[in-house]
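Below is one structure; the comments refer to it alone.
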Amino acid sequence: MATAAAETLGLLWGWLWSESFWLPQNVSWADLEGPGDGYGYPRAQHVLSVFPLAVCIFSVRMLFERFIAKPCALRVGIKDSPVNKVEPNDTLEKVFVSVTKYPDEKRLKGLSKQLDWSVRKIQCWFRHRRNQDKPPTLTKFCESMWRFTYYLCIFCYGIRFLWSMPWFWDTRQCWYNYPYQPLSRELYYYYITQLAFYWSLMFSQFIDVKRKDFLMMFIHHMIGIMLTTFSYVNNMVRVGALIFCLHDFADPLLEAAKMANYARRERLCTTLFVIFGAAFIVSRLAIFPLWILNTTLFESWEIIGPYPSWWLFNALLLILQVLHAIWSYLIVQTASKALSRGKVSKDDRSDVESSSEEEDETTHKNNLSGSSSSNGANCMNGYMGGSHLAEEQGTCKATGNLHFRASPHLHSCD
């Protein structure tokens, strides 16, 4: 039994790392064991260093949010208010959990008779109960400030060292002498740090503000991590670094817009969101296909020719480009409403979500009048990174996470 299991695992491992699938013709994994120059060639063992680094990044994040982001939030006027617990009531709790969080008028009257409470009191109970589950604005601001800081720093680092790389200016050099392209120190740090950050996102999902797209984002992060790992082991790190940098370009603007929203700076929020939309569309609908897809599809075909994993990576990049087009359409819709109304309105991509300090009176009234209201629309994710900006009570509301990074990197959408 043990021998059969070992043989099965051996076959599975051999299939997973099949040279005929992952590498060009006449290239073997043994060929990439040589030292090369600098940090040598990418190896699977290098990926192991990602896990302690991910823990370090996660720890730095906790310290950053506690000692830097929180004081900044308080300074811009965000309150550190405790969540007020609603009066316990088993009957209403059962309805809230199992039936609806937004009872209609008929149900309210029935509960009123059953509990001998006024309809108004029951309305207030449900409103406070909803707010009890919603994250404080302070928490969301701190999360966005951390992501803003990381995205800005990693983008600056990436563009600084890529600027001096010949393959940044001539993408054909991503494929000359492939896969015998040794790692530089800067490229090694850049790739491993990015991969570690995505692993830290996996950890933090379980303590971050819970979104309706939790499962989707979990799967999205897993796929992004797998693709980024494979691209590293496969030594597609040059073009992978270009994709990283391009996807990092717009993310700081989104997080900045969300912070402005949480701080109730509506005009600044709208301005930043419109700038973000322009940056996203230019980078994803113009630069990505003309710069990235051109080199991965045509230049690589001419220089090294196709092989099985080449088709896989390009298929994923084409799917990513389709998502870019969909996301851009939704961003244009939201930006158009922002410009016409003077503020960011409901983002069709995102969950509508208020903090525990805010009350959703408009949604509540719509329910009582029989209109349908939703606590969210489909979220927008991507990359390889996601973003959710919404309007509640006529104010600029930023919610969710825009991780266009899922496979930026060959991701995830904060």
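Yeah, the Cβs are placed from backbone N, Cα and C, and that goes for glycine too.
Keep in mind that this structure shows the original residues, not the substituted ones.
Quoted from Swiss-Prot, the note attached to the mutagenesis of Lys134 to Arg states: Does not affect ceramide synthase activity.
Counting every protein chain shown, the Cβ of Lys134 (mutagenesis position) has 21 other Cβ atoms within 10 Å. Swiss-Prot documents Lys134 to Ala as a published mutagenesis change and attaches the note Abolished ceramide synthase activity.
Among the features that Swiss-Prot reports, domain 'TLC' is placed at 139-340, with the record citing sequence analysis.
Looking at Swiss-Prot, you'll find the mutagenesis Lys140 to Arg noted as follows: Does not affect ceramide synthase activity. For Lys140 (mutagenesis position), the count of additional Cβ atoms within 10 Å of its Cβ stands at 25 [all protein chains shown].
Here the residue is the original one, while Swiss-Prot reports the published mutagenesis Lys140 to Ala with the comment Abolished ceramide synthase activity. When secondary structure is read from DSSP and collapsed to three states, Lys140 (mutagenesis position) falls in the helix class.
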Practice task
Can you grab the distance from Lys134 (mutagenesis position) over to Lys140 (mutagenesis position)? Cα atoms, rounded to a whole Å.
Solution key: 10
Practice task
Using DSSP with the three-state reduction, classify Lys134 (mutagenesis position) as helix, strand or coil.
Solution key: coil
